[in-house]
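One mutagenesis experiment named in Swiss-Prot is Cys97 to Ala, and its note says Reduced surface expression and complete loss of Gi signaling activity. According to Swiss-Prot, the experimentally introduced change His115 to Ala is described as follows: About 40% loss of constitutive Gi signaling. Annotation of the mutagenesis experiment Ala125 to Phe in Swiss-Prot: About 25% loss of constitutive Gi signaling. According to Swiss-Prot, the mutagenesis experiment Leu241 to Phe carries the following note: About 10% loss of constitutive Gi signaling. Here Swiss-Prot describes Ala271 to Phe as a published mutagenesis experiment; the accompanying note says: About 15% loss of constitutive Gi signaling. Per Swiss-Prot, mutagenesis Tyr282 to Ala is noted as: About 60% loss of constitutive Gi signaling.
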Amino acid sequence: MLSTMAPGSTVGTLVANMTSVNATEDACTKSYSAFLSGMTSLLLVLLILLTLAGILFIIFVRKLVHRMDVWLIALLIELLLWVLGKMIQEFSSTGLCLLTQNMMFLGLMCSVWTHLGMALEKTLALFSRTPKRTSHRNVCLYLMGVFCLVLLLIIILLITMGPDANLNRGPNMCREGPTKGMHTAVQGLKAGCYLLAAVLIVLLTVIIIWKLLRTKFGRKPRLICNVTFTGLICAFSWFMLSLPLLFLGEAGSLGFDCTESLVARYYPGPAACLALLLIILYAWSFSHFMDSLKNQVTVTARYFRRVPSQST
């Protein structure tokens, strides 16, 4: 026998769905500001130009001499991917969400493991007794491995969602998945990676500080301040991006539908600008730490070579 639904319940469901859609469309309309949208677009274009200028400067002026140049150019390319994805969303009425969301996912997820790689290299360099070679091979292999793994993850997500998945949640706005369950799953995956990165960066920062405290360095206080400040800022940034984990109990409610909040809609522009400043700060800190470490190891090696000759 075929079971049929009561007419009243069917009509009630349709009315509830229509009411939800209308409420979402109203929220999308109320959160739109022509001024803020224009300023966000200008800011994103400026960030793209600055990022491209930085990449060209590293390639043609610095010529990738230092290992830090390789890390920095990777961070800038990852930021460029994210900003390009967001700018396409701003200039497209549909947001081209399947393309732009995966561009932003690729840039941000690669950036997580790039920061971790830099922290790990600082830790390994501190435990090394000889100056590290200037070869970029290991760094390039690590970055290529990260890129391939994240790209594979994106392909798996695309296969799971389907090539025709609708990720649009309003004009110039996208969601993580076509359904609330998928949206929650992708959001939880990203936030979980950010939380893991934050915890590992804090752990590596503590290890570096512990090792510095047990080592005789001429610039030890300055190096400890350097490592502590940049490590905590980096970890705090990833902790903030992992906050959606607190709201996963409400299936997909965070970012699935439009809200009337202007901050929720237009924060990515200033956030990307802040990310560029943090990349520059982190790259400077990394370069300063490695140079100080190399100089200290070189001076120590010269001292030990000089001592036997003086004793004879």
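Including glycine, each Cβ sits where the backbone N, Cα and C put it.
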- Message: I want to check the contact list for Cys97 (mutagenesis position): same chain, sequence separation of six or more, C-beta distance under 8 angstroms. What comes out?
- Response: Gln89, Asn166, Leu167, Asn168, Cys174, Arg175
- Message: Tell me which of the mutagenesis positions Ala125, Leu241, Ala271, Tyr282 ends up closest to His115 (mutagenesis position) in space, Cα to Cα.
- Response: Tyr282
- Query: So of all those mutagenesis positions, Ala125, Ala271, Tyr282, which one's Cα sits nearest to Leu241 (mutagenesis position)?
  - Reply: Ala271
- Item | Among Ala125, Leu241, Ala271 [mutagenesis positions], residue with fewest other Cβ within 10 Å | Ala271
- Over all shown protein chains, what is the count of other CB atoms within 10 A of the CB belonging to His115 (mutagenesis position)? 25
- Other C-beta atoms within 10 angstroms of the C-beta of Tyr282 (mutagenesis position) total 23
- Between Ala125 (mutagenesis position) and Tyr282 (mutagenesis position), the C-alpha gap once rounded to whole angstrom: 17
- Using C-alpha atoms only, work out the spacing between Tyr282 (mutagenesis position) and Ala271 (mutagenesis position) and round it to an integer in Å. 16
